[in-house]
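Chemist: Found this in Swiss-Prot, in case it helps:
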BINDING   GLU38, GLY43  Ca(2+) binding site
BINDING   HIS59, HIS376  Fe(II)-heme a binding site
BINDING   HIS238, HIS288, HIS289  Cu cation binding site
BINDING   HIS366, ASP367  Mg(2+) binding site
VARIANT   HIS411 to Gln  In strain: G52 and BG1
Amino acid sequence: PRQWLFSTNHKDIGTLYFIFGAWAGMVGTSLSILIRAELGHPGALIGDDQIYNVIVTAHAFIMIFFMVMPIMIGGFGNWLVPLMLGAPDMAFPRMNNMSFWLLPPALSLLLVSSMVENGAGTGWTVYPPLSAGIAHGGASVDLAIFSLHLAGISSILGAVNFITTVINMRSTGISLDRMPLFVWSVVITALLLLLSLPVLAGAITMLLTDRNLNTSFFDPAGGGDPILYQHLFWFFGHPEVYILILPGFGMISHIISQESGKKETFGSLGMIYAMLAIGLLGFIVWAHHMFTVGMDVDTRAYFTSATMIIAVPTGIKIFSWLATLHGTQLSYSPAILWALGFVFLFTVGGLTGVVLANSSVDIILHDTYYVVAHFHYVLSMGAVFAIMAGFIHWYPLFTGLTLNNKWLKSHFIIMFIGVNLTFFPQHFLGLAGMPRRYSDYPDAYTTWNVVSTIGSTISLLGILFFFYIIWESLVSQRQVIYPIQLNSSIEWYQNTPPAEHSYSELPLLTN
């Protein structure tokens, strides 16, 4: 227990993040299955819309703050950044431990918020006046706000740690332009966290005082404006979605270049600039989430254009990945299957994003299932596919064990069918006008909702199969004899698994 509770070792802390993220992911998945069960047939299943919206809200918060971010930034980030930099550990190892241990209390607060009063049925955006005292009396929303505060502090500390580590602890020979793309993606992610989370903290703190201390930041009766909250929230919320996908970009770059048998990713400097551009542009497009609140036409025109510009650096990344794959004799290993699935499905999600960027079109599609389909393509098939690819790719390094390849391929096929069956029909529902965040719908929408629910059941079976595959690997203890990877990235020069202290002597990189 002492080793895990007080650990200052980036590998142990990374492992804790993985376990925590997997556990939270199971909770979040259970909530999503409840959502799909409710929508699997017309009529009610679990009760009124309040409980339904509590489930939807908790599903979003858990998947974002307690599954994707801990696994990508906490798990892969902690494990790989020091190894790829040739650094003995993170810059602030004890703060690293604290970043992790802020998360279980944060998750507990969120779960408790669902259990007191009527729960926080606000949606993950927590818009007032629905989230204000007038519509959500009781402590639920307050507890959810405190949960976000803790998760936010955790992420800010982690971000400071990663930025400091990369600035100060690069090994001799690793200049910024030669730094691995995954490390770049984590640094840019950390910068985004550092700049956006304080704004969220301000917004939810003002909401807290509106609810409890009689201020009126968001209450028109006292001269406030609920639209101010939306601006503040989305100034955080839009960078947040890039925070969720950028580490995935970094992992996919590594996996594609290694599986292609290439020395490096095509256009790696361009890839770095593309990620920097995405990070910068992510901060100046937030109001595209607010096309329906009545902004001036010139404001809408700006946010439409700026949003579409993000497609350019994203396109650079997609085509560079395709160029990296070009001309290779691929063996379809499980990791490359996930990476190829990522490139294809993330592109589909990106295309629906360009559709939604048009303010005039978005007036019709806003708050319909078209939006749900869009962001689940980039999250459930972008972020999650990247996590799967990365986990399978680096599992032999992390554990020194092998997974069952045949099963992993079957698992990929099951998941691929499941997620597409779940989310592709939601585009049709959205175009037909089915609104989000309702527990019931007119009968005309039944067919595609049934298809979607069947898809979610298939995905659930896939996830359970994945946990079985990991269990089987840990029980069988098939040791890795040597890493099959080309050593295009220095983490593969480690033992499998790496020693507790990887670089007691600092490496010198010459190339």
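Note: Cβ is positioned from N, Cα and C throughout, glycine not excepted.
Describe the structural context of each listed feature in the structure shown, including burial, neighbouring residues and relevant distances.
Modeler: Residues within less than 8 Å, Cβ to Cβ, of GLU38 (Ca(2+) binding site) and separated from it by at least 6 positions along the same chain comprise ALA44, LEU45, ILE46, TYR52, ILE55, SER439.
A sphere of 10 angstroms centred on the C-beta of HIS376 (Fe(II)-heme a binding site) encloses 20 other C-beta atoms.
Its own atom aside, the Cβ of HIS289 (Cu cation binding site) has 22 Cβ atoms within 10 angstroms in the protein chains shown.
Taking a C-beta cut-off of under 8 Å and a sequence gap of six or more, ASP367 (Mg(2+) binding site) has these contacts in its own chain: THR292, PRO435, ARG436, ARG437.
All protein chains shown were included, and the count of other CB atoms within 10 Å of the CB of HIS411 (variant position) stands at 25.
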Chemist: Pop the Cα-Cα gap between HIS288 (Cu cation binding site) and HIS59 (Fe(II)-heme a binding site) into the table, whole Å please.
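Modeler: Cα-Cα distance, HIS59 (Fe(II)-heme a binding site) to HIS288 (Cu cation binding site): 23 Å.
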Chemist: Need the DSSP three-state call for GLY43 (Ca(2+) binding site) to compare against my parser.
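Modeler: Its secondary structure by DSSP: coil.
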Chemist: Cα of HIS238 (Cu cation binding site) to Cα of HIS411 (variant position): how many Å, rounded?
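Modeler: With the alpha carbons as reference points, the distance is 32 Å.
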Chemist: Pick out which of the binding-site residues HIS288, HIS366 has the most other Cβ atoms within 10 Å of its own Cβ.
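Modeler: Counting every other Cβ within 10 Å of each candidate, the maximum falls on HIS288.
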